[in-house]
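Right, one structure below, let's go through it.
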Amino acid sequence: MDGHDSEDTKQSTADMTAFVQNLLQQMQTRFQTMSDSIITKIDDMGGRINELEQSINDLRAEMGVEGTPPPASKSGDEPKTPASSS
């Protein structure tokens, strides 16, 4: 009877190991798919940003203001230094 219990334990351990390996493989595949999707979306957003920047520059050139800096942000992200205000 001990030999039979030992075989059941070994089979149960093998089944659990196979289950966990399969689960980890599925998780890896899903993670890779999501990662690829995120990278693709980030690349697309980067392309759109570049297109928007080019459109803005084209519009500014048409308006004749190409040499002027863009308006300062109102959020205070760019603090003014005394040297730049004189």
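Any Cβ shown, glycine's included, is placed from N, Cα and C.
The noted changes are left out; the structure has the residues it started with.
Annotation note: Ser35 (mutagenesis position) sits in a helical segment as assigned by DSSP. Ser35 to Ala appears in Swiss-Prot as a mutagenesis experiment; the accompanying note says: Dominantly expressed in the cytoplasm in normal conditions. Impaired translocation from the cytosol to the nucleus upon heat shock (HS).
Cβ neighbour count for Ile42 (mutagenesis position): 10 (other Cβ atoms within 10 Å of its Cβ, all protein chains included). Here the residue is the original one, but Swiss-Prot notes a mutagenesis experiment at this spot, Ile42 to Met: Expressed both in the cytoplasm and nucleus in normal conditions, but strongly reduced interaction with HSFA1A and HSFA1B; when associated with K-45.
According to Swiss-Prot, the experimentally introduced change Met45 to Lys is described as follows: Expressed both in the cytoplasm and nucleus in normal conditions, but strongly reduced interaction with HSFA1A and HSFA1B; when associated with M-42. Its Cβ placed at the centre, Met45 (mutagenesis position) has 10 other Cβ atoms within 10 Å.
Ile49 to Lys appears in Swiss-Prot as a published mutagenesis result, with the remark: Expressed both in the cytoplasm and nucleus in normal conditions, but strongly reduced interaction with HSFA1A and HSFA1B; when associated with K-52. In this view, Ile49 (mutagenesis position) is surrounded by 10 other Cβ atoms within 10 Å of its Cβ, with every protein chain counted.
Within the same chain, no residue at least 6 positions away in sequence has its Cβ under 8 Å from that of Leu52 (mutagenesis position). Mutagenesis annotation in Swiss-Prot: Leu52 to Lys, described as Expressed both in the cytoplasm and nucleus in normal conditions, but strongly reduced interaction with HSFA1A and HSFA1B; when associated with K-49; the structure shown retains the original residue.
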Looking at the mutagenesis positions listed here (Ile42, Met45, Ile49), whose Cα lies nearest to that of Ser35 (mutagenesis position)? Ile42
Between Ile49 (mutagenesis position) and Ile42 (mutagenesis position), what is the CA-CA distance rounded to a whole number of Å? 10
Row Ser35 (mutagenesis position), column other C-beta within 10 angstroms, all chains, value 10
